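Record features, source Swiss-Prot:
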| type | residues | note |
| --- | --- | --- |
| ACT_SITE | Glu120 | active site, nucleophile |
| ACT_SITE | Glu209 | active site, proton donor |
| DOMAIN | 29-222 | domain 'GH11' |
| MUTAGEN | Glu120 to Ser | Loss of activity |
| MUTAGEN | Glu209 to Asp | Loss of activity |
Amino acid sequence: MNLRKLRLLFVMCIGLTLILTAVPAHARTITNNEMGNHSGYDYELWKDYGNTSMTLNNGGAFSAGWNNIGNALFRKGKKFDSTRTHHQLGNISINYNASFNPGGNSYLCVYGWTQSPLAEYYIVDSWGTYRPTGAYKGSFYADGGTYDIYETTRVNQPSIIGIATFKQYWSVRQTKRTSGTVSVSAHFRKWESLGMPMGKMYETAFTVEGYQSSGSANVMTNQLFIGN
């Protein structure tokens with residue numbers, strides 16, 4: 001085979017590789033409790049009861065619909081192994097763009113858990129009929145807006161380790177938005193400065209949550225960056 005043919009074969013192989021790696025993951029719809037990995041992102045649909053539907057799209061994108069529920073969470077992000085702190089993981093941020101149609105109490109947020117100590121956390125950018133609150137800890141400015149910080153305690157409630165008592169940490173934006181950047185690590189650092197300790201990271205995910213409500217959301221963009 002001459003040099004020209006070898007070069008042509010090489011170019012054809014490279015082109016085929018690029019085409020294969022560019023093929024998007026097939027969309028998949030789930031309706032009951034399930035977790036797994038899709039298109040490079042960890043996902044989970046969790047509900048206690050009611051009607052739910054979650055369509056897993058390419059990358060971090062997904063859509064969600066719910067009605068007649070008690071509590072339901074739809075999310076795509078990253079589940080860690082609870083061995084490293086957010087400091088050890090490096091900077092965490094999320095770029096997102098969504099349409100959000102809450103028919104009652106629901107949140108558009110960054111959500112997750114830590115262990116040792118066990119804590120559930122929310123960075124809420126938009127909500128439905130109820131704006132989350134709790135014991136006020138302070139406020140700070142991030143990503144073009146001011147967030148109010150609250151702490152609550154859940155007693156004998158479901159958690160990632162079963163029924164437990166644990167803290168909830170909240171950053172709630174004063175003005176709603178449905179697109180932008182969330183500098184997740186900036187919230188973690190602010191919480192710690194206010195005496196709200198972060199443990200080993202279990203999860204960070206872009207999340208739609210509904211509580212005793214109906215609604216829908218379409219998360220067109222959800223890009224999670226870790227260690228940048």
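Using the three backbone atoms N, Cα and C, a Cβ is placed for every residue, glycine included.
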Averaged pLDDT score, the domain 'GH11' (29-222): 98
Glu120 (mutagenesis position) to Glu209 (mutagenesis position) - Cα separation in whole Å: 13
